[in-house]
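*Asks:* Heads up, here are the entries from Swiss-Prot:
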ACT_SITE  T228  active site
ACT_SITE  Y265  active site, proton acceptor
ACT_SITE  K269  active site
BINDING   Y95, C96, D115, N116, L117, V118, R119, D158, I159, R184, N202, Y265, K269, V295  NAD(+) binding site
MUTAGEN   T228 to A  Loss of activity
Amino acid sequence: MAHLLSASCPSVISLSSSSSKNSVKPFVSGQTFFNAQLLSRSSLKGLLFQEKKPRKSCVFRATAVPITQQAPPETSTNNSSSKPKRVMVIGGDGYCGWATALHLSKKNYEVCIVDNLVRRLFDHQLGLESLTPIASIHDRISRWKALTGKSIELYVGDICDFEFLAESFKSFEPDSVVHFGEQRSAPYSMIDRSRAVYTQHNNVIGTLNVLFAIKEFGEECHLVKLGTMGEYGTPNIDIEEGYITITHNGRTDTLPYPKQASSFYHLSKVHDSHNIAFTCKAWGIRATDLNQGVVYGVKTDETEMHEELRNRLDYDAVFGTALNRFCVQAAVGHPLTVYGKGGQTRGYLDIRDTVQCVEIAIANPAKAGEFRVFNQFTEQFSVNELASLVTKAGSKLGLDVKKMTVPNPRVEAEEHYYNAKHTKLMELGLEPHYLSDSLLDSLLNFAVQFKDRVDTKQIMPSVSWKKIGVKTKSMTT
């Protein structure tokens, strides 16, 4: 199990048993402590274990191989003389979470990562692999320390285990929690019954535990929760930022904007939003829900500092996002896979803007009892528009880019009205990176650089919204 959770970590692992209550201690430039019990009683149980095994109290201690390179601490860009704010990044080993953790650390926040590393396990289970080779979380954090002098603490465990999460909260005492720690793929949630159940249990129960942890151990803590623009669906009216004012039968009220989720994943995000809104009202929690659009790109200033800091980039049909997938398809000469009519329109943003938006939300926290909703994207594109942009950019690089129409595996409108508001983050200072020719060139060149790592069998969609069933499905057969 430890091997699965940190498959690429060059570490020394020892196992000790104890009848006493396990304590949670952070990784700080060299050590990790995580509780194996939490995995056996969490939502990971069905994914990790093929048969029931006796439970025992144990603690894994993994000591990362030390890195000798050391740099002096970087001068802070934060002019405040007060104690640096402490930010817990849940899901900090993932695509958006890793980039965010590094960005906040560089900005002089005290950062810890909480992660069960299950995203890496999904790759093992489904036969998938990031386009980019990624280092273990232990090597990543050690390299960051060596290059910048800044420490990132690491708590390896499952937030669906409240005891683990509570101990992490009490140990780190965060001022803000950035919550990326959810199963984030709509196709994954539609593979079969077990993945649908896992997605909803992991996401909804995990977020509930975070809310209870804030209530019990950090009532002033600000929750920055990553939601999704997919909560709204594709209504035939403008999409507002979280709330809409309605006049009905002569009476007017401002209400939460209607939700029309299109997968079990998106539904889990809707449930999260309702639970967070309720606890803000009932308990006075302060929360910001960032309804994020589709993220593209892989490079940030921090992840480009060293190859061991490199972020993952998914190109497969389960975890890959549209623009990233198209660029990889173009790089290997595979026709761009346009689902259905290709008129599906969504909000998009560069990963550099993801980290910027999170920083803005932390620096401008919600008030006590306030449930604040920001729509987090910078531009809108249809699938056909993205395909045209990639085709044009690819031709400049000498790539022969073609397009193919694929029967849509999803249940969604393929031609529709779409106009979503996204002004609140701009008003707070977001400086967006718009999709430009130079950015597309960079992303395409990056895909070409690693094209030998592409498994073309993973490009075509194999998950159907209508064919989901009870039987557990293997993606490798």
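Cβ atoms here come from the backbone N, Cα and C positions, even for glycine.
Substituted residues are absent from this model; it holds the original ones throughout.
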*Asks:* Work out the three-state DSSP category of L117 (NAD(+) binding site).
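*Replies:* Looking at the DSSP assignment, L117 (NAD(+) binding site) belongs to neither helix nor strand, so coil.
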*Asks:* When you put T228 (mutagenesis position) at the centre and draw a 10 Å sphere around its Cα, which of the recorded positions L117, I159, K269 have their Cα inside it?
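*Replies:* Those near T228 (mutagenesis position) - Cα within 10 Å - are K269, in sequence order.
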*Asks:* Quick check on the binding-site residues L117, I159: which one has the highest count of other Cβ atoms within 10 Å of its Cβ?
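*Replies:* Checking each of L117, I159, the winner is I159.
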*Asks:* Write down the Cα-Cα distance for N202 (NAD(+) binding site) and K269 (active site), rounded and given in Å.
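*Replies:* Distance (Cα to Cα, whole Å): 11 Å.
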*Asks:* Let me know the largest Cα to Cα distance in Å among the NAD(+)-binding residues Y95, C96, D115, N116, L117, V118, R119, D158, I159, R184, N202, Y265, K269, V295, as an integer.
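*Replies:* Among the residues the record ties to NAD(+), max Cα distance equals 25 Å.
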*Asks:* DSSP three-state call for I159 (NAD(+) binding site): helix, strand or coil?
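*Replies:* Looking at the DSSP assignment, I159 (NAD(+) binding site) belongs to neither helix nor strand, so coil.
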*Asks:* Counting across all protein chains shown, how many other Cβ atoms sit within 10 Å of the Cβ of T228 (mutagenesis position)?
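*Replies:* I count 26 other Cβ atoms within 10 Å of it.
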*Asks:* Can you grab the distance from N202 (NAD(+) binding site) over to the residue listed as 'active site, proton acceptor'? Cα atoms, rounded to a whole Å.
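*Replies:* Pair distance, Cα basis, whole Å: 10 Å.
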